[in-house]
Amino acid sequence: MKHSVSSMNTSLSGKVAAITGAASGIGLECARTLLGAGAKVVLIDREGEKLNKLVAELGENAFALQVDLMQADQVDNLLQGILQLTGRLDIFHANAGAYIGGPVAEGDPDVWDRVLHLNINAAFRCVRSVLPHLIAQKSGDIIFTAVIAGVVPVIWEPVYTASKFAVQAFVHTTRRQVAQYGVRVGAVLPGPVVTALLDDWPKAKMDEALANGSLMQPIEVAESVLFMVTRSKNVTVRDIVILPNSVDL
């Protein structure tokens, strides 16, 4: 008996995705990739002027939504803003985040508070804003950018690692709560990616990483997200971990 393998369906025609932290890095590359698959995409970021320039370049299926995720009232109105622009929502990607590394004994707790608020509280609040809508329509995908630090404690970034462990806990408890409604929740967990989040890396560490190939490009993450949200509705990709070959974690 012959078995044929059909080509992977990656069409998002008729779907609407919304992505936080979409003005640069992983978020912007995910926006480009989902647009290329036929989706309409709402790019969410606090940098309104930059967003407007980007959507003009990206075309008529890209929409700008300026939101400061550190402001609770703006996050609480997130769904309303998305629906006003596009009329629907199928995919929500909680991608925005901040990075902090270094020894705990030398850290600034005020900086920690800002990082933890964005990576944890704001991300969870975003999901709270959009989740009832997805439950009501009995379909949808929520994706988190959780990074490898969400499953492997990384010694040089304790606070950041802790924030991503919190994200992973939220992802998989929420996933189990909402699966019954046809809503899928998953996380993409990349290793080091060339983005603005690595601006705090010491120059010597960055130069070494670029030289030895231990950094990935954002497109690697974007293609994984596309894979996750285009699977058959009876399948959930709960985690995708992607590492450069030379990263020993």
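The backbone N, Cα and C atoms fix where each Cβ goes, and this holds for glycine too.
None of the noted substitutions appears here; every position holds its original residue.
The NAD(+) binding site annotation in Swiss-Prot covers 20-43 and is backed by similarity to another entry. Residues or ranges marked as active site, proton acceptor by Swiss-Prot on the basis of sequence analysis: Tyr160. Quoted from Swiss-Prot, the note on natural variant Ala196 to Pro is: In strain: D.
Cβ packing within 10 Å was compared across the binding-site residues Thr20, Ile26, Arg32, and the lowest neighbour count falls to Arg32.
In the three-state DSSP scheme, Thr20 (NAD(+) binding site) falls into the strand class. Mapped onto three states, the DSSP output places Ile26 (NAD(+) binding site) in helix.
Each of the binding-site residues Ala23, Leu35, Val41 was scored by how many other Cβ atoms lie within 10 Å of its Cβ, and the smallest score goes to Leu35. You'll find the Cα of Ile26 (NAD(+) binding site) roughly 17 Å from the Cα of Tyr160 (active site, proton acceptor). Closest by Cα distance to Tyr160 (active site, proton acceptor), from the binding-site residues Glu29, Leu35, Gly38, is Glu29.
For Gly38 (NAD(+) binding site), other Cβ atoms within 10 Å of its Cβ number 13. Secondary structure from DSSP puts Val41 (NAD(+) binding site) in a beta strand. For Glu29 (NAD(+) binding site), the Cβ neighbour count at a 10 Å cut-off comes to 23, with all displayed protein chains included. Within 10 Å of the C-beta atom of the residue listed as 'active site, proton acceptor' sit 25 other C-beta atoms, taking all shown protein chains into account. In the three-state DSSP reading, Arg32 (NAD(+) binding site) counts as helix.
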